[in-house]
Amino acid sequence: MTAAVKSEISQLPVTRTCCRKAEVSAVLRFAGGLHLVSGRIVIEAELDTGNAARRLKRDILEIFGHSSELIVMAPGGLRRGSRFVVRVVAGGDQLARQTGLVDGRGRPIRGLPPQVVSGATCDAEAAWRGAFLAHGSLTEPGRSSSLEVTCPGPEAALALVGAARRLSIPAKAREVRGVDRVVVRDGDAIGALLTRLGAHDSVLAWEERRLRREVRATANRLANFDDANLRRSARAAVAAGARVQRALEILADDVPEHLAAAGRLRMEHKQASLEELGALADPPLTKDAVAGRIRRLLAMADKRASDLGIAGTDANLGEEELADNLVG
């Protein structure tokens with residue numbers, strides 16, 4: 001969904017000058033680099049979408065008054081898609097100071113500029129919008145869903161976490177294989193942040209996919225639960241049939257007919273539920289009556305086996321059936 005979000009927010013109209021400044025500052029901080037060429041500062045920002053690059057080029061001119069060139073780099077090598085480089089040569093040193101890339105003495109600033117860090121809520125939103133356009137990604141809703149931004153260093157990461165905090169968004173700075181990242185994992189927080197960025201269509205798509213996944217996961221859990229219960233019930237019925245068979249062997253002819261009849265039903269219909277066994281009885285019985293008769297049959301046989309010193313009704317059961325040693 002990354003491309004959809006970037007496409008949407010790169011076309012978002014922003015009228016407040018402070019917000020446009022904050023967004024440009026963030027894009028240059030997270031996607032840019034400073035180079036010294038013949039003693040002068042040259043600024044470059046490399047982006048992965050043409051819309052974001054054109055937006056940056058326009059704002060640099062309209063807000064800061066500097067011209068820039070847009071260079072398209074075709075896919076090749078490790079680059080899977082085209083890359084778009086916005087380069088400012090004339091006035092690069094002035095733009096670097098205006099956007100907070102360097103301080104008044106020309107020393108690099110590693111985080112976000114003070115006017116963004118201490119600005120209004122809209123500036124925090126704009127900073128996040130710029131950072132996401134520069135190096136953001138959004139994964140599909142799921143167990144490992146996340147919205148994250150790759151940062152040029154820990155100072156920029158902490159500044160972005162602070163901006164998220166001002167928006168009441170829980171974000172964490174992490175270093176993964178030597179790369180600083182800011183990550184938002186909570187599904188509700190991701191939806192709230194996308195709304196703050198102005199990606200309203202993307203929020204709807206995100207929430208729809210998230211809901212669909214949750215419904216599917218719930219259905220799978222219920223299906224697994226039902227399957228497990230069915231398997232457990234089937235094993236229990238088979239185990240009960242094996243115990244009844246052993247009980248009738250132990251008691252031989254010395255067993256009341258109504259108990260023997262219930263036992264024979266269990267043996268003849270090993271997969272049937274107690275309710276189904278009751279319906280098959282003549283006359284029909286309730287499931288509690290069937291269960292009671294089978295319990296009494298087993299108890300009588302186990303007592304006789306104990307008196308005779310022989311194996312009881314559990315003798316015919318395997319390990320799994322012993323674990324499910326129920327009537328049915």
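Even glycines carry a Cβ here, placed using N, Cα and C.
For Leu160 (mutagenesis position), the same-chain residues that are 6 or more apart in sequence and have a Cβ closer than 8 Å to its Cβ are Leu112, Ala127, Trp128, Ala131, Val149, Cys151, Ala171, Ala173, Val182. Among the sequence features in Swiss-Prot, the mutagenesis site Leu160 to Pro is noted as follows: Aerial hyphae have coiled segments and no signs of septation (strain C85).
According to Swiss-Prot, the mutagenesis experiment Leu194 to Pro carries the annotation: Aerial hyphae have coiled segments and no signs of septation (strain C213). Cβ neighbour count for Leu194 (mutagenesis position) (all protein chains, 10 Å cutoff from its Cβ): 26.
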